[in-house]
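Engineer: Looking at Swiss-Prot, the entry for mutagenesis of GLY412 to Asp says: In cut9-T98; temperature-sensitive. Experimental mutagenesis is annotated in Swiss-Prot for ALA535 to Thr, with the remark: In cut9-665; temperature-sensitive.
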Amino acid sequence: MVVKRTQTDSRMQSTPGNHNHPDAHANAAYMTPPSMGALNANNSNSQLSTLTISPMTYLANNTSTDGSFLKERNAQNTDSLSREDYLRLWRHDALMQQQYKCAAFVGEKVLDITGNPNDAFWLAQVYCCTGDYARAKCLLTKEDLYNRSSACRYLAAFCLVKLYDWQGALNLLGETNPFRKDEKNANKLLMQDGGIKLEASMCYLRGQVYTNLSNFDRAKECYKEALMVDAKCYEAFDQLVSNHLLTADEEWDLVLKLNYSTYSKEDAAFLRSLYMLKLNKTSHEDELRRAEDYLSSINGLEKSSDLLLCKADTLFVRSRFIDVLAITTKILEIDPYNLDVYPLHLASLHESGEKNKLYLISNDLVDRHPEKAVTWLAVGIYYLCVNKISEARRYFSKSSTMDPQFGPAWIGFAHSFAIEGEHDQAISAYTTAARLFQGTHLPYLFLGMQHMQLGNILLANEYLQSSYALFQYDPLLLNELGVVAFNKSDMQTAINHFQNALLLVKKTQSNEKPWAATWANLGHAYRKLKMYDAAIDALNQGLLLSTNDANVHTAIALVYLHKKIPGLAITHLHESLAISPNEIMASDLLKRALEENSLTSGFLNSKYVFEDEVSEYMQQSNLNTSDKSMSMEDQSGKVTESVNDRTQVLYADSRSEMMMDDIEGNVSEQR
């Protein structure tokens, strides 16, 4: 089809009758889009949106001088419509009713008649709806259409992205935004027609190109620029938040600094609050609570899935997994195809040990959405839950291959290596995650934990410090920093980290039981400073949270031995051996405690009494410790969603074991 440049009728050359109407200039652009050279920022229609070039918008805004609508808006009266407008409405309605052959048939005719770039844009939209991106690109790049219309340029670049021609798309869009040379003038045009500015959409598309070229720094800047150009460009905001390209503080700063000046006070508060729902749930709790309350007060929004999901996120951070499941289940009952809910829902099921539900959900997702990355994440989490690690790894890998930007899949893949002690592969996978998701602290945290397992304390400290620089509100991170300080014999720093971790747990977690190991770590640090009373208090706190922890009983016994109170030490060592009869350290300490006790209370009498007590306790070897899980704070998003809490338990519990030393003060790791 050859695009003809024919003269349109006088009706197509006009503007709305009321020239003071705020969309008058925009509607003029619909009629006669400005001719522009290649990305000429001084002569562009990039400040407009596709609303401007919609035939429905034009007819709706084309009013008479007294403000009454023209009779052309009456669908039953089309006598006064020109042939071109009649064809445009026909094409548009066919497109809205998914009658794409009809829309293409009519669209080709109106383009032949008018040669208007806007008609070319809508015909190309029809081709895009059928997945024929090559044909759409061919149409938009002939006759220099993309140089005459920003809408055509944007859509041509979009087609090239869909065709994986990254360099071609970048050539059309430009490596940087050419329209931002005069920011003051640009800001005046933000709300010209109420839609999303094409300039913002092109910035977003430029970010997509850089993302696929693995240039994440440039991609991040493009997404941020898209939002600064037009705060309504939600796609750019979602890329920044869901892919963790910004730190938690950077996310909040961006939302607060967006240009809301062109909105009313109420609309600005509404949009800002909507965006806040997507941000990190640990920092800025007061602002988040106010945003939730404001949106909940709006009639109908209390049922919004985004608002409910925000509440579920907050509960997940507080380890209230049953409450999380109640909310996510409610959302899925309303909309079972809301895939954004599944990462959090699956993580909570894993935390709760719901193997059967994970199995059913995984099968359902495989049947309904085999092409989605979250489907294979669900399968991987199920296999992780039943301890089939190799199968879990395979499906995590499949999920990350289908969507390379899907954070939970990458972290689950890395965790599967960590569980089996394959540290090199785990480090490689975590490093990839750190490169992809630059704004989240979790990959650096896991890298530090891996190097600590390998005994590389200096490297572990570097990664943990990098993690802390990104996010300071994760108690697990603070615990690990304390362990590093302990291993460097910096006991006061270790105590500070452990105390800060426990304060944060008290503030943000409803379930403190998983953090018994941190109390034990604090007790060990106090013991090393010979602050024995403080050590016993901390260890007893850990014992209250985890009554069946043999390590804590052994640690308390060790402190009592230091205090020369062998009788109480023996009592706790009996408890330890009753829980874990094969505990070598407890057995050795018991022998020493018995020897020391015999010197003060009579060797012969005490010897047989204590030996009888040990025998009695060792008969209780069938006692089982409770299965503990330590969930992590959820970052913007759902990078880990605690897909592998077993790894975290291994590290957390090993902290107490690693920090146990014998009575002379030498550290003896018990793994």
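Just so you know, glycine gets a Cβ as well, placed from its N, Cα and C.
Map these features onto the structure and tell me what's around them.
Structural biologist: Look at GLY412 (mutagenesis position): DSSP puts it in a helix.
Note: ALA535 (mutagenesis position) has non-local neighbours GLY523, HIS524, TYR526, ARG527, VAL559, i.e. same-chain residues 6+ apart with C-beta under 8 A of its own C-beta. The DSSP secondary structure for ALA535 (mutagenesis position) is helix.
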Engineer: CB neighbours of GLY412 (mutagenesis position) within 10 A?
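Structural biologist: Other Cβ atoms found within 10 Å: 27.
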